[in-house]
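So the structure is just underneath, and the comments pick up after that.
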Amino acid sequence: MERAGPGSARPQQQWDQDSVEAWLDDHWDFTFSYFVRKGTREMVNAWFAERVHTIPVCKEGIKGHTESCSCPLQPSPRAESSVPGTPTRKISASEFDRPLRPIVIKDSEGTVSFLSDSDKKEQMPLTSPRFDNDEGDQCSRLLELVKDISSHLDVTALCHKIFLHIHGLISADRYSLFLVCEDSSNDKFLISRLFDVAEGSTLEEASNNCIRLEWNKGIVGHVAAFGEPLNIKDAYEDPRFNAEVDQITGYKTQSILCMPIKNHREEVVGVAQAINKKSGNGGTFTEKDEKDFAAYLAFCGIVLHNAQLYETSLLENKRNQVLLDLASLIFEEQQSLEVILKKIAATIISFMQVQKCTIFIVDEDCSDSFSSVFHMECEELEKSSDTLTRERDANRINYMYAQYVKNTMEPLNIPDVSKDKRFPWTNENMGNINQQCIRSLLCTPIKNGKKNKVIGVCQLVNKMEETTGKVKAFNRNDEQFLEAFVIFCGLGIQNTQMYEAVERAMAKQMVTLEVLSYHASAAEEETRELQSLAAAVVPSAQTLKITDFSFSDFELSDLETALCTIRMFTDLNLVQNFQMKHEVLCKWILSVKKNYRKNVAYHNWRHAFNTAQCMFAALKAGKIQKRLTDLEILALLIAALSHDLDHRGVNNSYIQRSEHPLAQLYCHSIMEHHHFDQCLMILNSPGNQILSGLSIEEYKTTLKIIKQAILATDLALYIKRRGEFFELIMKNQFNLEDPHQKELFLAMLMTACDLSAITKPWPIQQRIAELVATEFFDQGDRERKELNIEPADLMNREKKNKIPSMQVGFIDAICLQLYEALTHVSEDCFPLLDGCRKNRQKWQALAEQQEKTLINGESSQTKRN
């Protein structure tokens, strides 16, 4: 370093710290010699301490990340050694040695079935009751009755016999048995199981007549509603008596003894009625008659309870058979979600007798909406189509109830939608509902195995009466059965989605193999050359001018761009903080460079390098580095270099329209997802693992930021999110301490760096614009040739004269407000805004000149004509 002598007229040179550091970076031999000669033990210890990377005891360092793109880290198997969800053993193997009937049997036609033929069971014949008046034989009659009850489950036959036993005690003229039932609206009523049982009457005669009585109406209805017996001497004097039955049958009712039949929970399950006492006490029933009647009716309660258990078990058997058939159906078809849901909907419609079945699939990426809707009506059951049509008239499907059920995670049963006050309808909406003929509705959430997440909703409309075809309300049984149905429906959906995920993974593998066939890791010779050159000297950032927003790479070789990248990692303290080996860093940089296609005019390695350089300048010269964490800086630089990996020179729209395999992998940001996958592939490749010094948590965090940053370069996402960022800036509410706002800022910063070519000095901007136009015109040519479509003006080679005006429009619509907002965050980023404004003036002048030329040309042509 030269100094001015005492007598020299030349002033002493003033150097700031950055200039000294840059000079030391450029003169590595002197720096090394000075450190060896002047370095103290404290300096050496501090040097080591600066490079020691502390890893938490509970976290395990990553030496080689070989995880797939979709799942970067897998938890240790020992971490989940005890799974809470593991079912406990509830039956031992020895219990299967008991002589139970076969699970699967064949019926008379040889068809395999889960149900046994209950009609073929051998039953002991019912014995006729003995009507001895000897009280000593009453005990034997009771024992005989108990024996019959224990061996038979026919409610009608047993109750008929009980009434014949009762007749021997109380001697009434007629007996009737009414059972409590519920309709589809859960309203109770009474139906006669035995009517007018008399001495000498047969079972067939007593059970043929079926009468329905309303709840809490008449003598029987009153006893059923209040659960208290009635002993009426003269029926016609009681206002509760209904004489319509007498008028129909021509029978004269005098005295009535009516008693409730209760189960073990003291619930009324039936009502027994004795009519017209034959002898004694003036034709009225005595207290002894009441006691005897009540005693025998206790047996009726037992019979009804046992029979209900038996009927319930038969019903459950039949339900289980349907569910087993549904399970078999689900596992037969797992390839197509449309096919499996068509079969499920057809099963539900036919079994539950409903008009319409709609299955809504929740969007995994946006839980507030549905990704797919599958609708089927009973008229479609006879159609032979193998798939459900997704595209339907939106007016045919109502989303409001499904959205409500998805949010509440509880079933919804509406007997009449027009009368339900939870969903206010306007007159216009009511007309729409009437047009759709919606009356009763049952809607149930479809949950995953953990019961804490809704993956879909099943909606049934209009329960139909089998006999009359009229619409009725869904009852509790329908709710329970649909809840069981949707469990299997959820299994089918999840299995099919897993199958589709496997298919997507296979498509991803095909794309990866295609990429790997084109690309390869950096050659060892090239890596050694860069490593040797970097070990000798890497010029300072000032010398390389990579902290300038006006930086241009046109004069640099590819090897020099790699050296600049090493300097960026070094000056951002990433090499030191994360213990990156120079050999690994060199190979990773060259591998990234190699994975950019050379036949792409603009979106190649040079564009990625310029994006990273702008990011470096924003962090350093723009003073943003001190406002971010080391992991965020690391992720941003990696994302900037990798954000267009394996770009094919075409946009997302072309990928979709050409039906490229990449379009099968992602529903949005197709190329950006692919760029991230390529980034992970390189990071996980042997010799390229620059993140191996991170802990597991740091690795996860870094990958998350990298993915968010790369996806942020999709202009469609930028346009969707920028309004929130601009509003925060405008209202002075922007706060980098808020995690969401910080994520939003990093996304905006990535876009600003990606578009930074628009801020370069005019000669550089013109050259880059020519490269962009070349790439766009190549895509337009391919659209004409391969897709037979007329390209947009931006891609149309024949509209080249519109480039200046399109550039002005692009700056106004996309760029200008972004750089204004970025300048509000950091005033040191003003050169980006200033460059953008100056280039807009240049493009505006060219556009006006182009327009004048066009007008003059048209005028000259008119004069000639």
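Note: Cβ is positioned from N, Cα and C throughout, glycine not excepted.
Just so you know, the Cβ of D754 (Zn(2+) binding site) picks up 23 other Cβ atoms within 10 Å once every protein chain is counted. Here Swiss-Prot flags H607, H643, D644, D754 as Zn(2+) binding site.
For D644 (Zn(2+) binding site), the number of other Cβ atoms no farther than 10 Å from its own Cβ, over all displayed protein chains, is 26. According to Swiss-Prot, the Mg(2+) binding site annotation covers D644.
For Q807, the entry in Swiss-Prot reads 3',5'-cyclic GMP binding site, with the evidence type similarity to another entry. With a cut-off of 8 Å between CB atoms and residues at least 6 apart in sequence, the same chain places A769, N839, W843, A847 near Q807 (3',5'-cyclic GMP binding site), listed in sequence order. Following the DSSP three-state reduction, the secondary structure of Q807 (3',5'-cyclic GMP binding site) is helix.
Look at Swiss-Prot and you will find 336-493 tagged as domain 'GAF 2'.
Quoted from Swiss-Prot for the published mutagenesis N276 to A: Decreased cGMP-binding; no change in catalytic activity. Using a 10 Å Cβ-Cβ cutoff, N276 (mutagenesis position) registers 19 neighbours.
For the mutagenesis experiment K277 to R, the note given by Swiss-Prot reads: Slight increase in cGMP-binding. Taken residue by residue with DSSP, K277 (mutagenesis position) is part of a strand.
One mutagenesis experiment named in Swiss-Prot is K277 to A, and its note says Decreased cGMP-binding; no change in catalytic activity. Counting only same-chain residues at least 6 apart in sequence, those with a Cβ under 8 Å from the Cβ of K277 (mutagenesis position) are I170, S171, A172, D173, Q254, S255, L257, G283, T284, F285, D289.
Taken residue by residue with DSSP, D289 (mutagenesis position) is part of a helix. The mutagenesis experiment D289 to A is recorded by Swiss-Prot, whose note states: Decreased cGMP-binding; no change in catalytic activity.
While the structure shown retains the original residue, Swiss-Prot records the mutagenesis experiment D289 to N with this note: Increased cGMP-binding; no change in catalytic activity. For D289 (mutagenesis position), the count of additional Cβ atoms within 10 Å of its Cβ stands at 22 [all protein chains shown].
Record note (Swiss-Prot), mutagenesis E290 to A: No change in cGMP-binding. The unchanged residue is displayed. Listed in sequence order, the residues of the same chain lying 6 or more apart from E290 (mutagenesis position) and placing their CB within less than 8 Å of its CB are P229, N231, L257, M259.
Where Swiss-Prot documents D478 to A as a mutagenesis experiment, the accompanying text is: Increased cGMP-binding; no change in catalytic activity. Phosphorylated at lower concentrations of cGMP.
Of all the binding-site residues listed here (H607, H643), the one with the fewest other CB atoms within 10 A of its own CB is H607. Summarising the environment of D478 (mutagenesis position), the number of other Cβ atoms within 10 Å of its Cβ, over all protein chains shown, is 22. Of H607, H643, D754, all annotated as binding-site residues, the residue with the shortest Cα distance to N276 (mutagenesis position) is H643. Note: the Zn(2+) site is recorded as H607, H643, D644, D754; in the same chain, H603, A608, T611, A640, H647, T713 also have Cβ atoms within 8 Å of that site's Cβ centroid.
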